[in-house]
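Have a look at the structure below, then the notes.
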Amino acid sequence: MSRPSSTGPSANKPCSKQPPPQPQHTPSPAAPPAAATISAAGPGSSAVPAAAAVISGPGGGGGAGPVSPQHHELTSLFECPVCFDYVLPPILQCQAGHLVCNQCRQKLSCCPTCRGALTPSIRNLAMEKVASAVLFPCKYATTGCSLTLHHTEKPEHEDICEYRPYSCPCPGASCKWQGSLEAVMSHLMHAHKSITTLQGEDIVFLATDINLPGAVDWVMMQSCFGHHFMLVLEKQEKYEGHQQFFAIVLLIGTRKQAENFAYRLELNGNRRRLTWEATPRSIHDGVAAAIMNSDCLVFDTAIAHLFADNGNLGINVTISTCCP
């Protein structure tokens with residue numbers, strides 16, 4: 001989608017660096033879109049999958065599909081006796097030849113199998129060669145991922161796997177919750193009750209007290225097309241001495257689902273307009289990377305004041321579906 005035109009961005013409710021006040025709803029006129037006023041807030045093992053190893057040449061890519069008992073037996077040789085994840089290169093053994101993964105090894109004083117010494121470190125080069133010829137299951141196979149991967153590709157895939165647990169998407173709240181996609185909205189409604197939800201494809205996101213000092217987040221939910229979208233406006237000092245606002249829309253859903261939608265943010269007033277149109281990001285991706293790359297609506301405090309009214313900034317938010 002396009003970058004902001006000579007019109008502008010839009011934003012919403014804080015979940016940030018001070019205790020969040022209750023959102024106030026701005027009375028809407030008869031026909032216009034819904035509007036919510038959001039007050040600024042203050043600062044704010046997975047089990048090893050059923051084995052699905054496939055023999056491949058060294059460095060050979062991933063795959064998916066049924067696996068033989070022999071493959072299961074082979075990959076089971078790499079299971080860590082402590083966490084039951086796989087022991088991947090560099091592979092270290094105790095003096096008796098037992099394996100333990102590098103993460104668990106750092107927490108142990110002796111071998112969990114024979115109680116022998118773990119030092120000095122002894123590389124098991126033979127097992128490393130075998131590991132390079134095997135495809136390992138993704139650690140999230142138990143929740144639906146069917147990929148098997150070379151050990152060099154496994155960590156990177158698992159960092160972005162669609163089947164990994166979802167984290168709380170509320171920015172600035174330092175919430176450590178994790179769970180399934182189906183449980184995200186329930187978590188937000190019970191643990192973050194100050195977040196307002198508005199219904200409809202077109203709403204007005206009214207962020208209040210935008211002149212608050214320091215880093216502040218405004219967050220609001222928008223419900224339409226059978227999905228929930230999270231509207232986020234962040235104010236932060238990305239560059240020293242230069243505060244900026246970043247506005248973005250996230251889908252409470254997968255990356256594939258997000259591709260079915262587009263959003264438009266618009267600042268409008270005083271015979272000026274600033275717009276941004278893009279595809280929403282999945283909450284699996286979060287907002288940090290988008291802000292780092294300025295892949296969202298970005299404007300500084302001077303621009304914000306052109307559209308603000310007594311320290312309050314209204315952003316028009318429109319969600320639409322994309323043609324297949």
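Just so it is clear, glycine is given a Cβ too, placed from its N, Cα and C backbone atoms.
Quick look at what Swiss-Prot annotates:
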type	residues	note
BINDING	CYS138, CYS145, HIS157, CYS161	Zn(2+) 1 binding site
BINDING	CYS168, CYS175, HIS187, HIS192	Zn(2+) 2 binding site
MUTAGEN	SER16 to Ala	Strongly reduced phosphorylation by DYRK2; when associated with A-26; A-28; A-68 and A-119
MUTAGEN	THR26 to Ala	Strongly reduced phosphorylation by DYRK2; when associated with A-16; A-28; A-68 and A-119
MUTAGEN	SER28 to Ala	Strongly reduced phosphorylation by DYRK2; when associated with A-16; A-26; A-68 and A-119
MUTAGEN	SER68 to Ala	Strongly reduced phosphorylation by DYRK2; when associated with A-16; A-26; A-28 and A-119
MUTAGEN	THR119 to Ala	Strongly reduced phosphorylation by DYRK2; when associated with A-16; A-26; A-28 and A-68
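Swiss-Prot feature annotations superimposed on the structure.
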| residue | record | DSSP (3 states) |
| --- | --- | --- |
| SER68 | mutagenesis position | coil |
| THR119 | mutagenesis position | coil |
| CYS138 | Zn(2+) 1 binding site | coil |
| CYS145 | Zn(2+) 1 binding site | coil |
| HIS157 | Zn(2+) 1 binding site | helix |
| CYS168 | Zn(2+) 2 binding site | coil |
| CYS175 | Zn(2+) 2 binding site | coil |
| HIS187 | Zn(2+) 2 binding site | helix |
| HIS192 | Zn(2+) 2 binding site | coil |
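For CYS138 (Zn(2+) 1 binding site), other Cβ atoms within 10 Å of its Cβ number 25. Cβ contacts within 10 Å of HIS192 (Zn(2+) 2 binding site), excluding its own Cβ and spanning all protein chains shown: 18. Distance from the CA of CYS161 (Zn(2+) 1 binding site) to the CA of HIS192 (Zn(2+) 2 binding site) is 26 Å. Between the CA atoms of HIS157 (Zn(2+) 1 binding site) and CYS168 (Zn(2+) 2 binding site) there is a gap of 21 Å. The recorded positions recorded for this entry are SER68, THR119, CYS138, CYS145, CYS161, and the Cα of CYS161 lies nearest to that of HIS187 (Zn(2+) 2 binding site). SER68 (mutagenesis position) has CYS145 as its nearest neighbour among the recorded positions THR119, CYS145, CYS161, CYS175, going by CA to CA distance.
Taking the centroid of the Cβ atoms of CYS138, CYS145, HIS157, CYS161 as the Zn(2+) 1 site, the other same-chain residues with Cβ within 8 Å of it are LYS139, TYR140, ALA141, LEU147, LEU149, LYS154, GLU158, GLU162, TYR163, ARG164. Ranked by Cα separation from THR119 (mutagenesis position), the binding-site residues CYS138, CYS145, CYS161, CYS168, CYS175 are led by CYS138.
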